[in-house]
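S.K.: Residues or ranges marked as active site by Swiss-Prot on the basis of experimental evidence: H23, H35. Residues or ranges marked as active site, acyl-thioester intermediate by Swiss-Prot on the basis of experimental evidence: C113. According to Swiss-Prot, the domain 'LRAT' annotation covers 13-129. Quoted from Swiss-Prot, the note attached to the mutagenesis of H23 to A states: No effect on PPP2R1A-binding. Mutagenesis annotation in Swiss-Prot: C113 to S, described as No effect on PPP2R1A-binding. Impaired ability to act as a host factor for picornaviruses; the structure shown retains the original residue.
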Amino acid sequence: MRAPIPEPKPGDLIEIFRPFYRHWAIYVGDGYVVHLAPPSEVAGAGAASVMSALTDKAIVKKELLYDVAGSDKYQVNNKHDDKYSPLPCSKIIQRAEELVGQEVLYKLTSENCEHFVNELRYGVARSDQVRDVIIAASVAGMGLAAMSLIGVMFSRNKRQKQ
């Protein structure tokens, strides 16, 4: 039997499992979250929308967690509590509530929803999704370079034998 999802507490980070990425929000109580909503997170835009990669603005929204998650699974994930001390809960919520309704800068690689919630909870803007993609791309690039080098060496060796 699967363990039940723990009830979020104010100030908790909520990780929402979209089909191709993770969306992040911060729980502020009474069923509500505050999150950064680029066009891909606007109702009807489609969960797999690439619109967030094409925009530089997002709206800070306060919505019911149930509505933001929709049919996607979610979990409480305060994953950096071991590295950073969370700010006091009252400060997290105050900062989040003050931003609701504001249009803010949005960059997929440096100012996305994960950066936003980590800044609110820890005072440190970071995104592991971005880091993981950069690492994967670097590893893939090195692999392709190594394969190309092996191919060149193999073809030279083959020509020398002829």
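Positions of Cβ are set from backbone N, Cα and C atoms, glycine also.
Those substitutions? Not in this structure, it's all original residues.
Since this is a predicted model, take the numbers as computed values, not measurements.
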S.K.: Of the residues in the domain 'LRAT' (13-129), how many are helix, strand and coil by DSSP?
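M.R.: Taking the domain 'LRAT' (13-129) as a whole: 35 helix, 35 strand, 47 coil.
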S.K.: Give, as a single whole number between 0 and 100, the mean pLDDT over the domain 'LRAT' (13-129).
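M.R.: 88, rounded to a whole number.
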S.K.: Please report how many Å separate the Cα atom of H23 (mutagenesis position) from that of C113 (mutagenesis position), as a whole number.
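M.R.: For H23 (mutagenesis position) versus C113 (mutagenesis position), the Cα atoms are 7 Å apart.
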S.K.: What does the structure give for the C-alpha distance between H35 (active site) and C113 (mutagenesis position)? Integer Å is fine.
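M.R.: H35 (active site) to C113 (mutagenesis position), Cα-Cα distance: 7 Å.
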